[in-house]
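Participant: First, the structure itself, so that you have it in front of you.
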Amino acid sequence: MAKPLTDQEKRRQISIRGIVGVENVAELKKSFNRHLHFTLVKDRNVATTRDYYFALAHTVRDHLVGRWIRTQQHYYDKCPKRVYYLSLEFYMGRTLQNTMINLGLQNACDEAIYQLGLDIEELEEIEEDAGLGNGGLGRLAACFLDSMATLGLAAYGYGIRYEYGIFNQKIRDGWQVEEADDWLRYGNPWEKSRPEFMLPVHFYGKVEHTNTGTKWIDTQVVLALPYDTPVPGYMNNTVNTMRLWSARAPNDFNLRDFNVGDYIQAVLDRNLAENISRVLYPNDNFFEGKELRLKQEYFVVAATLQDIIRRFKASKFGSTRGAGTVFDAFPDQVAIQLNDTHPALAIPELMRIFVDIEKLPWSKAWELTQKTFAYTNHTVLPEALERWPVDLVEKLLPRHLEIIYEINQKHLDRIVALFPKDVDRLRRMSLIEEEGSKRINMAHLCIVGSHAVNGVAKIHSDIVKTKVFKDFSELEPDKFQNKTNGITPRRWLLLCNPGLAELIAEKIGEDYVKDLSQLTKLHSFLGDDVFLRELAKVKQENKLKFSQFLETEYKVKINPSSMFDVQVKRIHEYKRQLLNCLHVITMYNRIKKDPKKLFVPRTVIIGGKAAPGYHMAKMIIKLITSVADVVNNDPMVGSKLKVIFLENYRVSLAEKVIPATDLSEQISTAGTEASGTGNMKFMLNGALTIGTMDGANVEMAEEAGEENLFIFGMRIDDVAALDKKGYEAKEYYEALPELKLVIDQIDNGFFSPKQPDLFKDIINMLFYHDRFKVFADYEAYVKCQDKVSQLYMNPKAWNTMVLKNIAASGKFSSDRTIKEYAQNIWNVEPSDLKISLSNESNKVNGN
């Protein structure tokens, strides 16, 4: 028997997702039955919940394929300029519900599954997250794909089909333990392998220079097998493609020097070639110069460029003159966006193809290459910038090293001509760093090889121009742009918060889903008490639902009427989960000191993964879980304060916690977070932000008014001034009694009685080498948190501020971001055209 419906679920029945036709439901039930029997070969006596999920996924997929084929035919017929988004990460999460929403099928599927006596939410929970990313960079790529399809751009996402995505995080005895994420174990109903487009990728070997040109010979070959996943736009019949490459050994791998005794070993060694796409490197904002990682970076680039050139040659623009293709139109037909420096090898690879294979003169090849590429910078942290050792590149990609040297020589010649005696500038701007062992600076390669370089929030783009790449922006100021990040409102509002999406639609109509700037219309409801109460009711329902989820999944009971104070993101020193933790201990101490004093109840929720080799991040998790143990088991504290470490934070968990959040923690040291996108998701879902003036927080404050965020702490100039003066942590420790108490407790084993010196590394870091100045912002942070508690006691004032934030969040749609890329970088036009589903064109398409 199905569960009774909540108010929110009842309201969903009169919904912007359209009225369900009876024939639709009957069709879906038929299709579901057909797939259960003929695709899964099961009947209801032996079918499991997972079988029912797969039957539903195949049913929904049936509605995608016609649109997918028609979209590709449409592109083949019309030959629009193509956009290629190259990324080593696509953090997609789950696909089923997003597809139903974008195709307008959710209500019909809901009804069909209900009539079959099943629970659609239970089926949705079966789907594995496609965790092919670490955090913000990979999730941004996923949001961008959704927006590009919704805007009708002829766009493709290209990446790697990792067999194992970001590890699953288990917390054992308070420590993070990593487990492999075998996300493909049960199969993936959304992908289609395309063995007919399999391509060779070369490694190692040597370079041969002859009169007729340059050849890269004696290489090892690995095959790249593409898997295509459909990317549906919202209600526009456009379905674009994400193509992910999987590594396969060629059939003669290690068997060319056939030797009877080695046959079995040669077959077993095929694994070595296929390891390239085995696992995602779990580093966020940290460069690890491993050979396998460099192989991954070249693998995706080499396969993708062959594919792009094949598609270009198949189009009417790929005309031939004599023996070769004319590539003059290439940059008018192809835009390639490099998502960070990970796919930077695309620049020398395209040069290799143009010069060595297509026999173009260097100057022509370079002109085409520069016009084709654009580069997005995502971080200013020095430890995150990619610098590959020259000897490794020479071993793995000898021809590419020669090309990089040639690019660098011509680049430096230009600098010498412009700044004749400035030797230091040459050193600073070279693609090759000579200090110590020689390294290639991949960011410099990207800047020199692209026609546009962008940061991802105004403040970040300013830092990029004035500090990190100052010399380059002085040389070519017009090359540098800002494109503030955004999030897709389909996943981050309609899907994760249907109650709020409905409430908004009732007031301002449904068009905001494709034009989020329309949320400004909500300003006219600021004085509407009934609407504010409805807004609060939606939040309360989300909090209840999340509380029930925590109880079921994590066996923790929380107070659903407490303030939900949430910080969920990768664990990193610069994101300052430690500052949050110090505040938690401060609140605990205040309750203990004066238990009768009024205290606004809080549930502090912290979640995120630490890179497996990042000792300090793992210690921070252990500190949080140790503090939680003490706080949650202290009877004097009761339900006033609870601390939850949210295990295995991922996209599907974000969709649950974000709509339930009251207070969003965005507390990185000013000048360290490039943009952040979690901050935007919380804002759109009716949480208030406590944050520093960093990343996109600055623009959020600009849009909503600084008085409608809880802004605290040092600004960029203050941080610079403190650096100049010299940061002395001890001064703050001695001046602030509450801080001193907290640090002493951590230091003397109050939270680790069995091992009093457990946290000595954290204490040592905080006092002697804290690059992110936690103590410097502690006092301002705690005072700001007191203001948060004050406001929370006044629901009307709180909800008014919430509404102001939601009404101001329209700028942060990834649709707006993508329109800006389209206009200012890619030179393509978004299209409102709803692709016709009739099959008037049956031409073979170029996929």
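Each residue, glycine too, has its Cβ placed from N, Cα and C.
Grabbed the feature section from Swiss-Prot, which reads as follows:
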type	residues	note
BINDING	ASP43, ARG44, ASN45, TYR76, ARG310	AMP binding site
MUTAGEN	LYS470 to Arg	Decreased acetylation; when associated with R-796
MUTAGEN	LYS470 to Gln	Decreased glycogen phosphorylase activity
MUTAGEN	LYS796 to Gln	Decreased glycogen phosphorylase activity
MUTAGEN	LYS796 to Arg	Decreased acetylation; when associated with R-470
Participant: Secondary structure at LYS796 (mutagenesis position) (DSSP, helix/strand/coil)?
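Facilitator: DSSP assigns LYS796 (mutagenesis position) to helix.
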Participant: For the AMP site made of ASP43, ARG44, ASN45, TYR76, ARG310, how many Å separate the two farthest Cα atoms?
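Facilitator: In whole numbers, the farthest two Cα atoms are 49 Å apart.
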Participant: Enter the number of other CB atoms within 10 angstroms of the CB of LYS796 (mutagenesis position).
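Facilitator: For LYS796 (mutagenesis position), the count of other Cβ atoms within 10 Å is 11.
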Participant: Out of ARG44, TYR76, ARG310, the binding-site residues in the record, which is closest to LYS796 (mutagenesis position) when you go by Cα distance?
Facilitator: ARG44
Participant: Where ASP43 (AMP binding site) and LYS470 (mutagenesis position) are concerned, what is their Cα separation in Å, rounded?
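Facilitator: That separation, Cα to Cα, works out to 66 Å.
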Participant: Tell me the Cβ neighbour count for ASP43 (AMP binding site), meaning other Cβ atoms within 10 Å of its Cβ, over all protein chains shown.
Facilitator: 11
Participant: May I ask for the distance between ARG310 (AMP binding site) and LYS470 (mutagenesis position), taken between their Cα atoms and rounded to an integer number of Å?
Facilitator: 38
Participant: Quick one: Cα separation, ASN45 (AMP binding site) versus LYS470 (mutagenesis position), in Å?
Facilitator: 68
Participant: What is the interatomic distance between the Cα atoms of TYR76 (AMP binding site) and LYS470 (mutagenesis position), given in whole Å?
Facilitator: 42
Participant: Would you kindly give the Cα-Cα distance separating LYS470 (mutagenesis position) and ARG44 (AMP binding site), rounded to the nearest Å?
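Facilitator: LYS470 (mutagenesis position) has its Cα 66 Å from the Cα of ARG44 (AMP binding site).
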Participant: For LYS470 (mutagenesis position), what residues in its own chain, 6 or more apart in sequence, show a Cβ-Cβ distance under 8 Å?
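Facilitator: Counting only residues 6 or more apart in sequence, LYS470 (mutagenesis position) has no Cβ neighbour under 8 Å.
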